[in-house]
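As structure tokens, the structure follows; a few thoughts come after it.
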Amino acid sequence: MDRELNEHVMIERVEMIARLTAEGTCQERDREIALNLIAEIARGNLMKNNNFSVVFSAPPVGETFAKEGKVKVNITLDKDQKIGQPVIDAFQCELTKRIQSVFPSTRVTVKKGSMTGVELMGFDKDSDREALDSILQEVWEDESWR
């Protein structure tokens, strides 16, 4: 089970690096990491006699990446909670930093409104939404940014 979970995590990382490479924002070190992960996954699958293939395909020139500019996290905090603007700004700053470390092209907005709410746009995979939920919870519970 651990090996399968590790493979799943490695595959997600490889997919993320492939996406960044296709967008042109990937560093050479990231490519090396991806190739090493692919080799490790392939080696493990060869030992189990599974068929395995990896295909990378960059979008054609002139075609924008599907999520580019459309990936957004909008958070509304209830104005009745009496949260000061400096706290809201610090929350947005920390949230942006942590989310963009995983989803680089994401735009994060935090504002006051009539009720608390979270809107996620452009995140099609459930695993992406779960990762965002986890980041949101971690940042909100972490006192260090306040």
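Placed from the backbone N, Cα and C atoms, the Cβ positions cover glycine too.
Here the original residues stay in place, and none of the substitutions has been built in.
For Glu12 (mutagenesis position), the same-chain residues lying six or more positions away in sequence with a CB closer than 8 A to its CB are Ser127. In the three-state DSSP scheme, Glu12 (mutagenesis position) is classed as helix. Swiss-Prot documents Glu12 to Lys as a published mutagenesis change and attaches the note In TUM16; loss of prophage induction.
For the mutagenesis experiment Ala34 to Val, the note given by Swiss-Prot reads: In TUM17; loss of prophage induction.
For the mutagenesis of Glu40 to Lys, Swiss-Prot gives this note: In TUM14; loss of prophage induction. The structure shown keeps the original residue.
Around the Cβ of Pro104 (mutagenesis position), 14 further Cβ atoms fall within 10 Å across all displayed protein chains. According to Swiss-Prot, the mutagenesis experiment Pro104 to Ser carries this note: In TUM2; loss of prophage induction.
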